[in-house]
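Each remark here refers to the structure printed beneath this line.
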Amino acid sequence: MNPQIRNPMERMYRDTFYDNFENEPILYGRSYTWLCYEVKIKRGRSNLLWDTGVFRGPVLPKRQSNHRQEVYFRFENHAEMCFLSWFCGNRLPANRRFQITWFVSWNPCLPCVVKVTKFLAEHPNVTLTISAARLYYYRDRDWRWVLLRLHKAGARVKIMDYEDFAYCWENFVCNEGQPFMPWYKFDDNYASLHRTLKEILRNPMEAMYPHIFYFHFKNLLKACGRNESWLCFTMEVTKHHSAVFRKRGVFRNQVDPETHCHAERCFLSWFCDDILSPNTNYEVTWYTSWSPCPECAGEVAEFLARHSNVNLTIFTARLCYFWDTDYQEGLCSLSQEGASVKIMGYKDFVSCWKNFVYSDDEPFKPWKGLQTNFRLLKRRLREILQ
């Protein structure tokens, strides 16, 4: 690979930033992706800055009559691929946890997403947040699927807001001491793209990848670095005590600076908008990586109080801040409104693995301490609810 492409730049010129990061939803003539990255190493509760830089690459492979241009436009020279090649080439230790943030002018293409998905699966010690200035061909079904695949792979996908642009301007642009100046319709463009991405990601996923399940559903008593919640659900429409319709899926936190939408809220929003009918009875089961926070527990309890036709059972892998009285009261409020709250045991993990994980027919492999932690968490939950 060309070393001039593989090695990052420190900054870009002001005109380059304004021209390539303009957040107009439909924009022509920008055939390059610019990627500003920030890599941090997690150490305890602190994130230590490790490196920053800028990559540039073509949006899509193109045929060029000039051989040198043809080489440059190859897929491996996309900005995302340049970053992965550079990052993996540093031979970083597997026992370190890395937090990567990309600020990109365009969201990644499908071939890049395939590589990013594989990279995340092979590096469970890495988390990736992608803040995009624009969405590439977002009206096309295949490109919407690209965003869903990133989301499903565990990457956090969001639209760049004012704070993101100002941060990029300060850290990745030769700004000569000048402040970032938003352009005409900046806020309107952000709102439009934000709504579009939220709509794309609002529907449940079919399943998750094995490395995500093993990382996020491991029933540790102290689970550092699990900063988001995953929720697997089954929903049955019942008539005369028999199921006549079934649906299942997976939700995860949406990275939303306005609402910080937890997985429970994602489910309620989807369920109320697309499914709920007052004359139908529902049996809903959740398998969650974390028990609900006080705010989500309160919303779910209020929902159950208003909808007596919904019966909810919650199996949780871990108890979130179980020593905190607000979290304890949240669990109690769920129980008081009729929700059955339980700790996930071995059979529940196996059931999740079979129904919500792309397992390729591989069996579930229990981790050391699963049964011991289950008993401890079960006893703790019983003490909270009694």
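Just so it is clear, glycine is given a Cβ too, placed from its N, Cα and C backbone atoms.
Original residues fill every noted site, and no substitution is shown.
Predicted, not measured: the structure shown is a model, and the values here were computed from it.
Per Swiss-Prot, active site, proton donor is recorded for Glu264, and the stated evidence type is sequence analysis. Following the DSSP three-state reduction, the secondary structure of Glu264 (mutagenesis position) is helix.
Listed in sequence order, the residues of the same chain lying 6 or more apart from Cys296 (Zn(2+) 2 binding site) and placing their CB within less than 8 Å of its CB are His262, Glu264, Arg265, Gly330. In the three-state DSSP assignment, the secondary structure recorded for Cys296 (Zn(2+) 2 binding site) is helix. The annotation Zn(2+) 2 binding site is assigned in Swiss-Prot to His262, Cys293, Cys296 on the grounds of sequence analysis.
Marked as domain 'CMP/dCMP-type deaminase 1' by Swiss-Prot: 29-145.
The domain 'CMP/dCMP-type deaminase 2' feature in Swiss-Prot is assigned to 187-334.
Among the mutagenesis entries in Swiss-Prot is Asp140 to Lys, noted as: About two-third loss of anti HIV-1 activity. Of all Cβ atoms in the protein chains displayed, 10 besides its own lie within 10 Å of the Cβ of Asp140 (mutagenesis position).
Other Cβ atoms within 10 Å of the Cβ of Glu264 (mutagenesis position), summed over all protein chains shown, number 25. The mutagenesis experiment Glu264 to Gln is recorded by Swiss-Prot, whose note states: No effect on Vif binding.
Looking at Swiss-Prot, the entry for mutagenesis of Phe271 to Ala says: Resistant to HIV-1 Vif and abolishes Vif binding. In the three-state DSSP assignment, the secondary structure recorded for Phe271 (mutagenesis position) is helix.
Around Cys272 (mutagenesis position), a 10 Å sphere centred on its CB holds 11 further CB atoms from the protein chains shown. Recorded in Swiss-Prot as a mutagenesis result, Cys272 to Lys carries the remark: Resistant to HIV-1 Vif and reduces Vif binding.
For the mutagenesis of Tyr282 to Ala, Swiss-Prot gives this note: Resistant to HIV-1 Vif and abolishes Vif binding. The structure shown keeps the original residue. Around the Cβ of Tyr282 (mutagenesis position), the number of neighbouring Cβ atoms within 10 Å comes to 18. A strand conformation is recorded for Tyr282 (mutagenesis position) in the three-state DSSP classification.
In the three-state DSSP scheme, Glu337 (mutagenesis position) is classed as coil. Within 10 Å of the C-beta of Glu337 (mutagenesis position) we count 17 further C-beta atoms, all protein chains included. For Glu337 to Ala, Swiss-Prot lists a mutagenesis experiment annotated as follows: Resistant to HIV-1 Vif and reduces Vif binding.
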Structural state census, the domain 'CMP/dCMP-type deaminase 1' (29-145) (DSSP three-state): 37 helix, 44 strand, 36 coil
Cβ-Cβ neighbours of His262 (Zn(2+) 2 binding site) (radius 10 Å): 24
Spatial neighbour of Cys293 (Zn(2+) 2 binding site) that is closest, considering only the mutagenesis positions Asp140, Phe271, Cys272, Tyr282, Glu337 and their CA atoms: Glu337
CB contacts for Cys293 (Zn(2+) 2 binding site) [other CB atoms within 10 A, all chains]: 18
Between Glu337 (mutagenesis position) and Tyr282 (mutagenesis position), the C-alpha gap once rounded to whole angstrom: 15
Within 10 angstroms of Asp140 (mutagenesis position), Cα basis - mutagenesis positions out of Phe271, Cys272, Tyr282: none
